[in-house]
Amino acid sequence: MSKKQSSTPHDALFKLFLRQPDTARDFLAFHLPAPIHALCDMKTLKLESSSFIDDDLRESYSDVLWSVKTEQGPGYIYCLIEHQSTSNKLIAFRMMRYAIAAMQNHLDAGYKTLPMVVPLLFYHGIESPYPYSLCWLDCFADPKLARQLYASAFPLIDVTVMPDDEIMQHRRMALLELIQKHIRQRDLMGLVEQMACLLSSGYANDRQIKGLFNYILQTGDAVRFNDFIDGVAERSPKHKESLMTIAERLRQEGEQSKALHIAKIMLESGVPLADIMRFTGLSEEELAAASQ
């Protein structure tokens, strides 16, 4: 398929006809699936811009996009009429990309639900009949598996309803799942035993452990953070030293962050530099960085 299809005489003639409302109504009357056509209020037929389409996608298409309101209640149906003078094995996928872009554009306009976008392919190439499937799922190497995945709800990992005992069996994912399930609890002390058990399993590296406790400090119950990390450390002899080091470093980083925040406010308020240094304990270099 030519990269610049819209410059061909085939495309020019196609658009000359299909961008006329009366011609489009007749086209849709004959070619739009009857159950969908019955839902359309053809008096509301409106030619839509395709400026929302990515440049790389737009250059691959010669398309006309019409919208109509539905006969029953508020709602829109978009009719994507694509022109091809040569066959393309992946055209169904490309039309699906266009359809999804049209749906996103509809949401960006303020609507709260997805519209129906009906792709229709107008073809008059040399190969006859059209040699490829127009079901985008057939574009996959394993169409059967694609149907199983994309014709049903996507897999959901909802830790909010997952029993803790089940989470504890999830090896390297267990720490993440357990903490993010319970992070909004007012008191995390009830997780001390489980946390210590998971740390003792050796599934998390030092970087992950530091990130985990930093997350708890920032997002969880900061007031009892010291008690929490001390409790975990006492039950994890192997990690006790590193946990206490992490805890102290996080406390220092937290204090440093607070001091920098206060210093920035004081700088913006015009407080003399010497007074800020005395009040916050920050150096002149640290204050210079805070002012950036």
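Every residue, even glycine, has its Cβ placed from backbone N, Cα and C.
In Swiss-Prot, a published mutagenesis experiment is listed as Asp11 to Ala, annotated No longer increases recombination efficiency, toxicity or SOS response. Cβ neighbour count for Asp11 (mutagenesis position) (all protein chains, 10 Å cutoff from its Cβ): 19.
Record note (Swiss-Prot), mutagenesis Asp63 to Ala: No longer increases recombination efficiency, toxicity or SOS response. No nuclease activity. The unchanged residue is displayed. In the three-state DSSP scheme, Asp63 (mutagenesis position) is classed as strand.
The Cβ of Glu82 (mutagenesis position) has 20 neighbouring Cβ atoms from other residues within 10 Å, across all protein chains displayed. Quoted from Swiss-Prot, the note attached to the mutagenesis of Glu82 to Ala states: No longer increases recombination efficiency, toxicity or SOS response.
Among the mutagenesis entries in Swiss-Prot is Gln84 to Lys, noted as: No longer increases recombination efficiency, toxicity or SOS response. For Gln84 (mutagenesis position), the Cβ neighbour count at a 10 Å cut-off comes to 20, with all displayed protein chains included.
Swiss-Prot documents Gln84 to Ala as a published mutagenesis change and attaches the note No longer increases recombination efficiency or SOS response, more toxic than wild-type.
While the structure shown retains the original residue, Swiss-Prot records the mutagenesis experiment Arg94 to Ala with this note: No longer increases recombination efficiency or SOS response, more toxic than wild-type. Residue density at Arg94 (mutagenesis position): 19 other Cβ atoms are found within 10 A of its Cβ, drawing on all protein chains shown.
Mutagenesis annotation in Swiss-Prot: Asp165 to Ala, described as Hyperactive mutant, increases recombination efficiency, more toxic than wild-type. Increased nuclease activity; the structure shown retains the original residue. Its own atom aside, the Cβ of Asp165 (mutagenesis position) has 8 Cβ atoms within 10 angstroms in the protein chains shown. Secondary structure from DSSP puts Asp165 (mutagenesis position) in a helix.
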Listed in sequence order, residues with CB under 8 A of Asp63 (mutagenesis position) and six or more positions away: Ser50, Leu80, Ile81, Glu82, His83, Tyr98
In sequence order, the mutagenesis positions (Gln84, Arg94, Asp165) whose C-alpha falls within 10 A of Asp11 (mutagenesis position): Gln84
Nearest-integer angstrom distance between the alpha carbons (Cα) of Gln84 (mutagenesis position) and Arg94 (mutagenesis position): 12
